[in-house]
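Some features that Swiss-Prot has for this protein:
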type	residues	note
BINDING	W53, Q135, D287, R291	inosine binding site
MUTAGEN	S49 to A	Abolishes inosine binding
MUTAGEN	L50 to C	Results in growth defects in adenosine-dependent proliferation assay when transporter expressed in purine auxotrophic yeast strain. Abolishes adenosine and uridine transport
MUTAGEN	L50 to A	Reduces the binding affinity of GSK4 inhibitor
MUTAGEN	N51 to C	No significant growth defects in adenosine-dependent proliferation assay when transporter expressed in purine auxotrophic yeast strain
MUTAGEN	L73 to A	Reduces the binding affinity of GSK4 inhibitor
MUTAGEN	Q135 to C	Results in severe growth defects in adenosine-dependent proliferation assay when transporter expressed in purine auxotrophic yeast strain. Abolishes adenosine and uridine transport
MUTAGEN	Y190 to A	No significant effects on inosine binding and transport activity
MUTAGEN	R291 to A	Abolishes transport activity while maintaining inosine binding
MUTAGEN	R291 to C	Results in severe growth defects in adenosine-dependent proliferation assay when transporter expressed in purine auxotrophic yeast strain. Abolishes adenosine and uridine transport
VARIANT	F36 to S	No significant effects on affinity for hypoxanthine, inosine, adenine or adenosine. No significant effects on affinity for hypoxanthine, inosine, adenine or adenosine; when associated with I-129
VARIANT	F92 to I	No significant effects on affinity for hypoxanthine, inosine, adenine or adenosine
VARIANT	L133 to F	No significant effects on affinity for hypoxanthine, inosine, adenine or adenosine; when associated with I-129
VARIANT	F394 to L	Modestly decreases affinity for hypoxanthine and adenine; no significant effects on affinity for inosine or adenosine
Amino acid sequence: MSTGKESSKAYADIESRGDYKDDGKKGSTLSSKQHFMLSLTFILIGLSSLNVWNTALGLNINFKYNTFQITGLVCSSIVALFVEIPKIMLPFLLGGLSILCAGFQISHSFFTDTQFDTYCLVAFIVIGVVAGLAQTIAFNIGSTMEDNMGGYMSAGIGISGVFIFVINLLLDQFVSPEKHYGVNKAKLLYLYIICELCLILAIVFCVCNLDLTNKNNKKDEENKENNATLSYMELFKDSYKAILTMFLVNWLTLQLFPGVGHKKWQESHNISDYNVTIIVGMFQVFDFLSRYPPNLTHIKIFKNFTFSLNKLLVANSLRLLFIPWFILNACVDHPFFKNIVQQCVCMAMLAFTNGWFNTVPFLVFVKELKKAKKKKEIEIISTFLVIAMFVGLFCGIWTTYIYNLFNIVLPKPDLPPIDVTQ
């Protein structure tokens, strides 16, 4: 990893500029090797920071605790807005996630059922806080680099879901189905070992490829007038389009998935567990695939995958059409809406637009800012986007309960009475 020092120097050069404006890759001082190592670093951070949570979900560890995890994400990102978290904390936060992984393994093997359940509750909250802080720091660093790395961070987050999903399926073929406290014992052990290895890799790449120090703090203090940033309200007005798009895409996704599709689809049409696995897999795979094209717009066939925030807002408005589509798939007893292929297409389109529209704002928001130019201002706006993403997820998971107020699940057919006289 010989590019580590050179990459850190390149990043330090960007930090030392009085004004910051990302104009794409034109004029980049980073070599292709440095760019590759940095992109791989941010992919690993995104992947490893979400693996712990995705593994818990994949093992079906008390899904209701998901709401606590989302709450932790929101709280941590808001704290990061008002309290400057040192960049050097990034590898320590990733290390904290690896300790939580070991905690799942130890508590599942040696604790009682009640103690394990209590650990899971506490761990989900801590995962939200720690992962939220790690992602906020990483997005701040990536979005203010010479070559915007925010898109690669988003890509890493997308990889996590399909990565854990595929490993889960492979382990089903090789490990014992024995369960302990309702959770597969062998799968929990191996999945969290993989999470720990990913986190260790991410820590190594962070330390070697990123400048996590604040070398220019003294210079910044000496030039307070030059470094005076715009107020939060001015920064919000300058970036409200990106903030709104981040909120909308995440709110709609978590409102519909998995609460309506696949859960209410399964209740209405008695979908088999195998087909449910396929439907969920469609979400994981297409969410993963859609996060890459926006990062590859230098390739001709992908050049139209990034566009202005105005167009993205229009696209998010059109995305609301998924609401009636998902509801019809649950409440209509017709071969078309019961068809597994149609359901997979519906889920794939929701997932593809989710990953795509989550990545674009981090890539284009800097270019559309009118007032914000300084690196510190870009970092604050990047934190705004992370908060919008987490608040969108939080609102989505809570508003999905609205559909319980309406009878969109088809009634079960009445069974013929049993003749007890025979």
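Using N, Cα and C of the backbone, Cβ positions are placed for all residues, glycine too.
The number of other Cβ atoms within 10 Å of the Cβ belonging to Q135 (mutagenesis position), over all protein chains shown, comes to 27. Between the C-alpha atoms of F394 (variant position) and L73 (mutagenesis position), the distance comes to 9 Å.
Using a 10 angstroms CA-CA radius around L133 (variant position), the recorded positions that qualify from F36, W53, L73, F92, D287 are L73. In sequence order, G158, G161, V162, A351, F352, N354, G355 are the residues of the chain that are 6 or more apart from D287 (inosine binding site) and have a CB within less than 8 Å of its CB. For L73 (mutagenesis position), the spatially nearest entry among the recorded positions S49, W53, Q135, Y190 is Q135, judged by CA separation.
Taking only the Cα positions, the spacing between W53 (inosine binding site) and R291 (mutagenesis position) is 20 angstrom. Under 8 Å, Cβ to Cβ, and six or more positions away along its own chain, S49 (mutagenesis position) finds L94, L97, A131, A134, Q135, A138, G156, I157, S160, A202. Taking the Cα atom of each, L50 (mutagenesis position) and F92 (variant position) are about 16 angstrom apart.
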